[in-house]
Amino acid sequence: MIENLRNIAIIAHVDHGKTTLVDKLLQQSGTFDARAETQERVMDSNDLEKERGITILAKNTAIKWNDYRINIVDTPGHADFGGEVERVMSMVDSVLLVVDAFDGPMPQTRFVTKKAFAHGLKPIVVINKVDRPGARPDWVVDQVFDLFVNLDATDEQLDFPIIYASALNGIAGLDHEDMAEDMTPLYQAIVDHVPAPDVDLDGPLQMQISQLDYNNYVGVIGIGRIKRGKVKPNQQVTIIDSEGKTRNAKVGKVLTHLGLERIDSNIAEAGDIIAITGLGELNISDTICDPQNVEALPALSVDEPTVSMFFCVNTSPFCGKEGKFVTSRQILDRLNKELVHNVALRVEETEDADAFRVSGRGELHLSVLIENMRREGFELAVSRPKVIFREIDGRKQEPYENVTLDVEEQHQGSVMQALGERKGDLKNMNPDGKGRVRLDYVIPSRGLIGFRSEFMTMTSGTGLLYSTFSHYDDIRPGEVGQRQNGVLISNGQGKAVAFALFGLQDRGKLFLGHGAEVYEGQIIGIHSRSNDLTVNCLTGKKLTNMRASGTDEAVILVPPIKMSLEQALEFIDDDELVEVTPTSIRIRKRHLTENDRRRANRGQKEE
């Protein structure tokens, strides 16, 4: 029944608990059988999402509550996955904004909420984690209201219902002093405040594909919301792509969501979010319609990429030892496969057959792709992320980001100085009276590349940093965020030995310990000065029959610095690459031998 259908998207900042909230909604509605084993954080389906605690792909689930059926779409919180967010908004009639009762709305919440308002959706606000120490729900409600006013919300959008919840304990209420035993107030609010889909049941079929899934058994699965009409298995349809080309196809199965599973359905009606198989190669934004009434829905717009980097074939001496897929053809095939469902990604071939230029919405967007490829057994070398400049009205412009930092007062000075050097403008400063300060900045994207790891060191790991893309504006002159220190480069291939590493410790910090395999041109540490230094880490202690009268000195090594993929990408300079294999992340110079490096430097100077 169409009157009993509700479509809703969940918006939240990373770590404000939306995925846990969906868990509880599913469990308490009785959608899961009493016998079914329930996983924690059911919505984060791939390993990477579970490890990082972030949602990357938008996902769908459906809940039966009393006689109502509620379709819930989980949206990614990061602006880097803006391409995903854009499409979700076209499928739903309202949004559930989940905000932490202590943190309040964050810049990434702002990004997604802005998109929702642009689509004319009305919000329901859920203040989550009201049981956490230091929770200040009333302050958060004021902050949310201010945010909505800043985003030019209409009067209807500003008249939003507020539900207080503690998703972990599975309780909700209309007042944070007086909570119900379970989530009923939230279900009730969804049913009361979300409009039923406004669609035409009797017209000819029309639906738009807003997500794609793939399954080896049935091939490409298109997911979307039926705009009007009905669809049955084995029905003949016409598909229109974004360029207006049409082709005919026959629907395989029609699947509706229930809980986390997809269930075969004999018929699906307008307003429902369904998955459909058997239509061959589909693309996002394709319209599926009745062959007698071929009309396309407006194409979904996606934000343009702002950061690009080169993916190259791994040319190091250890190439092919750890990974299964190493050739340029395999890398290109994998990137093209990613393009099918990762809409905000761009891949271009370059003059060099072994390098591809990959552009995305931000460092996180690209590093998630690299991490996924690495887990699948790929080996590749990647360059430093670079910002994409645009020419607008004859003027060269660069992307700017809104950054929110939350730091302890003692670190405030050094953080503000560092952001000043990186050409950031302070927009707002808000001390919370308990020793922490929230700073709001607008900063060029290139000023942020490499800043996160420096920021973590500066605040001894206590600082929080969130950023989202803001706008394009004129370029600020001068270089930003150059690395201050040089690096230590290995001069040969073999096993690093403790005796040699011990002698190098005075020169800087090392990336590897005793027994690690190294090759010529690999970066093995950070130099304590600003120049690069080629060093020998392979020489063991010579054995002679002469011994000092005392005992030998004990060789004690400081534990090496282990870098994650993001840290390595932020650390490198333009003449360096990160070598990524399934088991290790190494950093190397683009030119491996010292002679090649000198020649390259000479060439640059002559230019």
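If you go along the chain as it appears here, the first residue is 1 and each next one adds 1.
Just so you know, glycine gets a Cβ as well, placed from its N, Cα and C.
Feature annotations, courtesy of Swiss-Prot:
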- 3-198: domain 'tr-type G' (DOMAIN)
- ASP15, HIS16, GLY17, LYS18, THR19, THR20, ASN128, LYS129, VAL130, ASP131: GTP binding site (BINDING)
- LYS427 to Ala: No longer binds to 70S ribosomes in presence of GMPPNP (MUTAGEN)
- ARG507 to Ala: Still binds to 70S ribosomes in presence of GMPPNP (MUTAGEN)
- ARG586 to Ala: No longer binds to 70S ribosomes in presence of GMPPNP, altered secondary structure (MUTAGEN)
- ARG588 to Ala: No longer binds to 70S ribosomes in presence of GMPPNP, altered secondary structure (MUTAGEN)
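For the recorded site, THR19 (GTP binding site), the DSSP three-state label reads helix. The DSSP secondary structure for LYS427 (mutagenesis position) is strand. On a Cα basis, LYS427 (mutagenesis position) lies 28 Å away from GLY17 (GTP binding site). Within 10 Å of its Cβ, the residue among the mutagenesis positions LYS427, ARG586 with the fewest other Cβ atoms is LYS427. Put simply, THR19 (GTP binding site) is 47 Å from ARG507 (mutagenesis position) when counted between their Cα atoms.
Spatially, by CA atoms, the binding-site residues THR19, ASN128, VAL130 include one closest to ARG588 (mutagenesis position), and that is THR19.
Comparing Cβ neighbour counts within 10 Å across the mutagenesis positions ARG507, ARG588, the minimum falls on ARG507.
Reduced to three states, the DSSP call for ARG507 (mutagenesis position) is helix. Note: the CA-CA distance between THR19 (GTP binding site) and LYS427 (mutagenesis position) rounds to 32 Å. Comparing CA positions across the recorded positions ASN128, VAL130, LYS427, the one lying closest to ARG586 (mutagenesis position) turns out to be LYS427. Averaged across the domain 'tr-type G' (3-198), the predicted model reaches a pLDDT of 75. The Cβ neighbour count for ASN128 (GTP binding site), using a 10 Å radius over every protein chain in view, is 26.
The number of other Cβ atoms within 10 Å of the Cβ belonging to VAL130 (GTP binding site), over all protein chains shown, comes to 23. LYS427 (mutagenesis position) and VAL130 (GTP binding site) are 29 Å apart (CA-CA, integer value).
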